[in-house]
Amino acid sequence: MAVFKTTLWWLISGTLGIICLSLTATLGILLKNSFTKLSIEPAFTPGPDIELQKDSDCCSCQEKWVGYRCNCYFISSEQKTWNESRHLCASQKSSLLQLQNTDELDFMSSSQQFYWIGLSYSEEHTAWLWENGSALSQYLFPLFETFNPKNCIAYNPNGNALDESCEDKNRYICKQQLI
């Protein structure tokens, strides 16, 4: 009878131990996920080739937008002309992407798509300008002198840029700066 009580006690304590370990692991996973503030909704579907990385803790983006390095990005899955893209971004209180540096879109580095960005040629200033009127830094696109001034710029997150007719249809990236 004593052997039976000891075996039963070991069985019960072993089962309770496994339950405690499972609950601890689940709690750890839930806590880790609650501190990650990557705001992306399943309905967004930026495409199978976009790989998201952790967001910094300084931003919260609206539904269907991706938060990364204190900015919010909308990565379209539909194709529009450059002007249509610009107007759609403006309607969301944002602008077509203005790149600050070549690392800005690291979270999309596996994408092969080209997207309209907010860079176009100003005949008035005879220069490539961002939507906000600032000049293009030469280090971003070293070969920008070869771009056709009658075109707009489509950008690939791998760092490639193409000049294409502004009437062509491409996907686009809107950017909202939070800070």
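Quick reminder: no glycine exception, Cβ is built from N, Cα and C everywhere.
Sequence-distant neighbours of Thr24 (variant position) (same chain, 6+ apart, CB under 8 A from its CB) do not exist here. Secondary structure at Thr24 (variant position), taken from DSSP and collapsed to helix, strand or coil, is helix. The annotation that Swiss-Prot gives for the naturally occurring variant Thr24 to Met reads: In allele CD94*02 and allele CD94*05.
Taking DSSP states H, G and I as helix and E and B as strand, the domain 'C-type lectin' (68-175) has 16 helix, 40 strand, 52 coil. Taken from Swiss-Prot, the feature domain 'C-type lectin' covers 68-175.
A 10 Å cutoff on Cβ-Cβ distances gives Ala135 (variant position) a total of 11 other Cβ atoms nearby, all chains included. For Ala135 to Ser, Swiss-Prot lists a natural variant annotated as follows: In allele CD94*03 and allele CD94*05.
Restricting the average to the domain 'C-type lectin' (68-175) gives a pLDDT of 86.
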